[in-house]
Amino acid sequence: MLNKLSLLLKDAGISLTDHQKNQLIAYVNMLHKWNKAYNLTSVRDPNEMLVRHILDSIVVAPYLQGERFIDVGTGPGLPGIPLSIVRPEAHFTLLDSLGKRVRFLRQVQHELKLENIEPVQSRVEEFPSEPPFDGVISRAFASLNDMVSWCHHLPGEQGRFYALKGQMPEDEIALLPEEYQVESVVKLQVPALDGERHLVVIKANKI
């Protein structure tokens with residue numbers, strides 16, 4: 001699996017240390033093991049997880065601005081855990097409402113010795129944001145409109161929303177409230193992945 005990951009990273013132009021690669025593989029192995037009992041993901045093959053979960057998450061890392069992020073609706077830690085491994089200087093709050101997912105995240109935190117994550121069980125609407133976050137990240141969480149509505153209290157004045165999407169979400173962008181603007185849309189290149197991937201970066205308009 002290490003060889004496959006190394007080839008995928010090379011194709012993506014991403015350079016990681018051996019320690020980071022081993023952490024990513026350990027996370028995939030844990031996800032595969034726990035998935036049998038906890039049903040954390042529909043992806044069953046660890047090699048497929050490398051593409052659809054690991055690479056699909058970490059290609060976002062160069063576009064994140066700031067040091068303090070929250071991954072809302074993180075599920076089994078996607079994209080938050082892979083991002084925390086490749087961005088060890090940043091801190092990631094991993095938010096999910098289901099206890100079994102948060103238990104898995106805490107076990108990952110313990111086994112991989114990840115000091116820059118904080119798994120939290122909470123609904124996003126009820127989670128306090130003190131201090132506010134530099135970035136609110138979501139992957140397969142909600143429409144853009146729902147994301148900014150439910151998470152409006154989380155980013156700071158200069159904070160951004162980072163929404164990981166499949167195809168270009170033109171309809172969702174058109175429905176964004178006028179107090180928000182799309183700062184950029186990045187077409188992501190994920191090696192060995194069928195289908196499109198886009199990152200939509202949103203900021204609140206200054207009043």
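Cβ from N, Cα, C; glycine included.
Nope, none of those substitutions made it into this model, it's the original residues.
Marked as S-adenosyl-L-methionine binding site by Swiss-Prot on the basis of sequence analysis: Gly73, Leu78, Val124, Glu125, Arg139. DSSP assigns Gly73 (mutagenesis position) to coil in the three-state reduction, placing it in neither a helix nor a strand.
Asn39 (mutagenesis position) carries neither a helix nor a strand DSSP state and counts as coil. One mutagenesis experiment named in Swiss-Prot is Asn39 to Ala, and its note says Lack of activity. Low-level streptomycin resistance. Slight decrease in AdoMet affinity.
Around the Cβ of His53 (mutagenesis position), a 10 Å sphere holds 25 further Cβ atoms from the protein chains shown. Secondary structure at His53 (mutagenesis position), taken from DSSP and collapsed to helix, strand or coil, is helix. According to Swiss-Prot, the mutagenesis experiment His53 to Ala carries the annotation: Decrease in activity. Very low-level streptomycin resistance. Slight decrease in AdoMet affinity.
For Asp56 (mutagenesis position), the same-chain residues lying six or more positions away in sequence with a CB closer than 8 A to its CB are Pro79, Arg139, Leu164, Val190, Leu193, Arg197. In Swiss-Prot, a mutagenesis experiment is listed as Asp56 to Ala, annotated with the note Strong decrease in activity. Low-level streptomycin resistance. Slight decrease in AdoMet affinity.
Asp71 to Ala appears in Swiss-Prot as a published mutagenesis result, with the remark: Lack of activity. Low-level streptomycin resistance. 10-fold increase in AdoMet affinity. Counting every protein chain shown, the number of other Cβ atoms lying within 10 Å of the Cβ of Asp71 (mutagenesis position) is 28.
Quoted from Swiss-Prot, the note on the mutagenesis of Gly73 to Ala is: Slight decrease in activity. Streptomycin-sensitive. Slight decrease in AdoMet affinity. Counted within 10 Å of its Cβ, the other Cβ atoms near Gly73 (mutagenesis position) come to 22, all protein chains included.
For the published mutagenesis Gly77 to Ala, Swiss-Prot gives the following note: Lack of activity. Low-level streptomycin resistance. 10-fold decrease in AdoMet affinity. Neighbour count (other Cβ atoms within 10 Å of the Cβ, all protein chains): 29 for Gly77 (mutagenesis position).
Where Swiss-Prot documents Pro79 to Ala as a mutagenesis experiment, the accompanying text is: Lack of activity. Low-level streptomycin resistance. 11-fold decrease in AdoMet affinity.
According to DSSP, Arg123 (mutagenesis position) sits in a coil region rather than a helix or strand. All protein chains included, Arg123 (mutagenesis position) registers 12 other Cβ atoms within 10 Å of its own Cβ. Here the residue is the original one, while Swiss-Prot reports the published mutagenesis Arg123 to Ala with the comment Slight decrease in activity. Streptomycin-sensitive.
Other Cβ atoms within 10 Å of the Cβ of Arg139 (mutagenesis position), summed over all protein chains shown, number 21. In the three-state DSSP classification, Arg139 (mutagenesis position) falls within a strand. Under its mutagenesis annotations, Swiss-Prot gives Arg139 to Lys the following note: Decrease in activity. Very low-level streptomycin resistance.
Its own atom aside, the Cβ of Lys165 (mutagenesis position) has 20 Cβ atoms within 10 angstroms in the protein chains shown. Experimental mutagenesis is annotated in Swiss-Prot for Lys165 to Ala, with the remark: Slight decrease in activity. Streptomycin-sensitive.
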Long-range Cβ environment of Leu78 (S-adenosyl-L-methionine binding site), under 8 Å and at least 6 residues apart: Thr41, His53, Ser57, Asp71, Arg139
Arg123 (mutagenesis position): nearby mutagenesis positions from Asn39, Gly73, Lys165, Cα cut-off 10 Å: Gly73
Reduced DSSP assignment, Lys165 (mutagenesis position): strand
